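So that you can see what the record holds, here are the features copied from Swiss-Prot:
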type	residues	note
MUTAGEN	Q11 to H	Acatalasemia
ACT_SITE	H75	active site
ACT_SITE	N148	active site
BINDING	H194, S201, R203, N213, K237, W303, H305, K306	NADP(+) binding site
BINDING	Y358	heme binding site
Amino acid sequence: MSDSRDPASDQMKQWKEQRASQRPDVLTTGGGNPIGDKLNIMTAGSRGPLLVQDVVFTDEMAHFDRERIPERVVHAKGAGAFGYFEVTHDITRYSKAKVFEHIGKRTPIAVRFSTVTGESGSADTVRDPRGFAVKFYTEDGNWDLVGNNTPIFFIRDAILFPSFIHSQKRNPQTHLKDPDMVWDFWSLRPESLHQVSFLFSDRGIPDGHRHMNGYGSHTFKLVNADGEAVYCKFHYKTDQGIKNLPVGEAGRLAQEDPDYGLRDLFNAIANGNYPSWTFYIQVMTFKEAETFPFNPFDLTKVWPHKDYPLIPVGKLVLNKNPVNYFAEVEQMAFDPSNMPPGIEPSPDKMLQGRLFAYPDTHRHRLGPNYLQIPVNCPYRARVANYQRDGPMCMHDNQGGAPNYYPNSFSAPEQQRSALEHSVQCAVDVKRFNSANEDNVTQVRTFYTKVLNEEERKRLCENIAGHLKDAQLFIQKKAVKNFTDVHPDYGARIQALLDKYNAEKPKNAIHTYTQAGSHMAAKGKANL
């Protein structure tokens, strides 16, 4: 029976076999003191109380009480691996970034795949966007390309992100996933139509992590050695081929093997079947951006490939599993603001918001010195700055070097060649409403030209199967949005909803307790 077990199932057995010639280590406390008895607490007599001096117990229990760190507010369930990025095509005419320096150059990478809305223990096979984040360890510091498996997103303005995520997570009173919340937000923000359509298509449930594409999604800026800049988008297409899970199979796996994606990735790498992705860019000049028919920084839209073809750049290859999940995957922290010279942000509103949000959440989750954690450390660059101290400072704290700038003592100096590309700005400063920036044209193309008839049928079935659990007035708003995309799109979904609603009558409205009313009433009763 053991011969048929996969590497993930046999991890403990393999660990023992790798150490077969070694004697077991001496068991110690966290402070390195040898332990004589790990099976029995120290008591005053066989039936007496525990003694405070049992430091073996207190050392063990105190550490156990603090094992968990805050869960990621999104992308909590994930799998990670390590490998390299190899340049196969020259793009130095676009970017001076050292990661693209010459053909054949290899850069170490770390990758984390994830679902978005589920908790850490949730299933890998739910219908949910997938995170696909890549950390490049370059000589000019880390480059974190924090992407997804879709080239688009639900919203285009970062201020909506907390509310969007709240709507996808659990109801604040029932603590249940709530279709009313999900579809109410989507129906009120029709810019979500493109991503919603992608999500409920066949690609909404990838077959594990190896068989899906990745996208930087945002628009970025590339700058070459002459200071010339272009806008770009990043794509990484799976070399294993796109594979998706049918709804029934995904449901079965969610029950029988909720860690399906994690297991599949670990076993593939352990068996030498290294997954890879071909890396591409799209490029748009500043002049083209000015005359583009829509906002080129809009995260709810794609750049047409016929106008902006994919330019091959290199390969992402994953060939090493993590040695310890917590140390190397749970503590892995991606930050879109980590950009080496040659790669810069665009005015994309969602990207601009993420530049702040990601490092901020890492400082909360992992501490202010999270970049000293080995998996996050830019180990191929020398970190030299004026940041000091803070909880969990694990290095030499930059020794006796000056901790202020400027100074007269040969401490780190700024490098003019690292200056960002300059941008001229003479515009009004205000809160611009971007809600109605053509939310349907590209969705219509997706529905009528990208999908075939069978795929359209499954898309509408998937949407109706989820939307049916929302209230009727929310269903009506959602169907109107789909009808705006294409009459056939809305009509199919409405017909399916009519069947569902005939089987199960809907309440007209839910009543929610006003905030604080229960506690207020209880307080008055006690007066």
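Numbering starts at 1 and runs along the chain as displayed.
Backbone N, Cα and C define each Cβ position, glycine as well.
The noted changes are left out; the structure has the residues it started with.
Cβ neighbour count for K237 (NADP(+) binding site) (all protein chains, 10 Å cutoff from its Cβ): 18. Per Cα geometry, N148 is the residue among the recorded positions Q11, H75, N148, Y358 nearest to S201 (NADP(+) binding site). Counting other Cβ atoms within 10 Å of each Cβ, the lowest count among the binding-site residues H194, R203, H305, K306 belongs to K306.
Note: the Cα of W303 (NADP(+) binding site) and the Cα of H75 (active site) are spaced 26 Å from each other. Sequence-distant contacts (6 or more apart, same chain, Cβ under 8 Å) of H75 (active site) comprise R112, S114, T115, V116, G131. For the pair R203 (NADP(+) binding site) and N148 (active site), the Cα-Cα distance reads 12 Å. Within 10 Å of the Cα of N148 (active site), the following recorded positions from the list Q11, H194, N213, K237, H305 place their own Cα: N213. Counting in whole angstrom, H194 (NADP(+) binding site) lies 25 from Y358 (heme binding site) by their C-alpha atoms. Annotation for the recorded positions Q11, N148, S201, N213: lowest Cβ count within 10 Å of the residue's own Cβ, Q11. Under 8 Å, Cβ to Cβ, and six or more positions away along its own chain, Y358 (heme binding site) finds V146, A333, F334, D335, P336, S337.
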